[in-house]
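What follows is a set of notes on a single structure, which appears directly below.
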Amino acid sequence: MDLPPQLSFGLYVAAFALGFPLNVLAIRGATAHARLRLTPSLVYALNLGCSDLLLTVSLPLKAVEALASGAWPLPASLCPVFAVAHFFPLYAGGGFLAALSAGRYLGAAFPLGYQAFRRPCYSWGVCAAIWALVLCHLGLVFGLEAPGGWLDHSNTSLGINTPVNGSPVCLEAWDPASAGPARFSLSLLLFFLPLAITAFCYVGCLRALARSGLTHRRKLRAAWVAGGALLTLLLCVGPYNASNVASFLYPNLGGSWRKLGLITGAWSVVLNPLVTGYLGRGPGLKTVCAARTQGGKSQK
C-alpha cells in the first residue's frame, strides 16, 4: 500500500496545521492550571505537550521529504538533528501517556495510599527518566547502527544513504538487515512496554469505576477519559511500531507500511492534546478518587 506523494504531503501538512495550535493551546492551558495548583497529571501533560510540539515542528520537513519521494532536501549534516526531532517524540509520547494512565489508575484504585506519594517532584523525576531513557536508546541505536554510524563502516554522513538514483535519503534507505533489529528494539522497549502499562491501567480504572457510586452517564464519560491514552497509542503510534515488528520478521517486506505508519504517528500531535485536555476537564476519575477517598474516611 504505497500512498501517492501528494497525499502524503497533504496529510503531513494537515497534521501540522491542526497539531501546532492544539499543542500550543494545550501547553498554555496546562501552564495556567499549574500556576493555580500543580498536580502530577499536569506535569505529564506539560511534558507530553512539549514532546508533541517538537514533533509538530518537524512535520513540514517530513512533508517536503514525502513530496520528493523520500529524497532528503537539506544538508546531510542536519539528518541526525531531524532524526531526534521527529523520532524522539514518537517514542517519548508513549512513556508520558503511560505515566499519566498509571497516575490516574493509582488515584482511582488506591486513593488513600496514593495521596502520600502524589507529589509533583516525583512526577518531574519520572518525566526526566523518560526523556533520558528515550534519548539514550535512540542515540545508541542511531549512532551505532544507522548509515554512517560506528558499526556501519561507511564514509557517508550519519543517517544518510544514497540509493541508485543518486538522491540522498535520511534513515529511510537503511539496510534491512540492521534496520529491522534496531527498530524492533526501540519498539519493544519504548512502545510495547508503555502500551502494556496503559492497557493494564485502563482495565484497572474500569474495575474502579464499576465499584464506584457514579451515575451511568458519568461512568461512560470516565471510561472514555481513561481509555483516551490507550486509544491514541493504538490508533496513532501503533501502526508505525507494528511496521517495525513486521520489518524485523520479514526484512524484504518493503517500506510502504512504514511510510503509512509514520503518517499515522504524525497525527498523534492532533489526538494527544484532545486526550490530555479532556482528561483535565472531566470529572471522571477525579470524581471516583474523591468519592472513594471520602468513603475510606467514613469507614474509619
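Yeah, the Cβs are placed from backbone N, Cα and C, and that goes for glycine too.
Although substitutions are noted, the structure shown does not include any of them.
Around Y12 (mutagenesis position), a 10 Å sphere centred on its CB holds 24 further CB atoms from the protein chains shown. One mutagenesis experiment catalogued in Swiss-Prot, Y12 to A, is accompanied by this note: Reduces cell surface expression and response to linolenic acid and synthetic agonists.
Sequence-distant neighbours of Y44 (mutagenesis position) (same chain, 6+ residues apart, CB-CB distance under 8 A): F96, A99, L100, G103, S123, V126, C127, T276. Here Swiss-Prot notes a mutagenesis experiment, Y44 to F, with the remark: Reduces response to synthetic agonists.
For Y91 (mutagenesis position), applying a Cβ distance below 8 Å and a minimum sequence separation of six or more within one chain yields V134, H137, L138, L186, L190, F191. According to Swiss-Prot, the mutagenesis experiment Y91 to A carries the annotation: Reduces response to linolenic acid. Reduces response to synthetic agonists.
One entry in Swiss-Prot concerns the mutagenesis experiment Y114 to F. Its note says: Reduces response to synthetic agonists. Y114 (mutagenesis position) counts 17 other C-beta atoms within 10 Å of its own C-beta, drawing on all protein chains shown.
For the mutagenesis of E145 to A, Swiss-Prot gives this note: Constitutive receptor signaling. The structure shown keeps the original residue.
E172 (mutagenesis position) falls outside any helix or strand according to DSSP and counts as coil. With a 10 A radius on its CB, E172 (mutagenesis position) counts 17 other CB atoms from all the protein chains. One entry in Swiss-Prot concerns the mutagenesis experiment E172 to A. Its note says: Constitutive receptor signaling.
Just so you know, the Cβ of R183 (mutagenesis position) picks up 24 other Cβ atoms within 10 Å once every protein chain is counted. According to Swiss-Prot, the mutagenesis experiment R183 to A carries the annotation: Reduces response to linolenic acid. Strongly reduces response to synthetic agonists.
Under DSSP, R258 (mutagenesis position) is assigned to a helix (H, G or I) in the three-state scheme. Non-local contacts of R258 (mutagenesis position) by the CB criterion (under 8 A, 6+ apart in sequence, same chain) comprise E172, Y240, S243, N244, S247. According to Swiss-Prot, the mutagenesis experiment R258 to K carries this note: Reduces response to linolenic acid. Strongly reduces response to synthetic agonists.
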(request) Compute the C-alpha separation of Y12 (mutagenesis position) from Y114 (mutagenesis position), stating it in Å without decimals. (result) 41
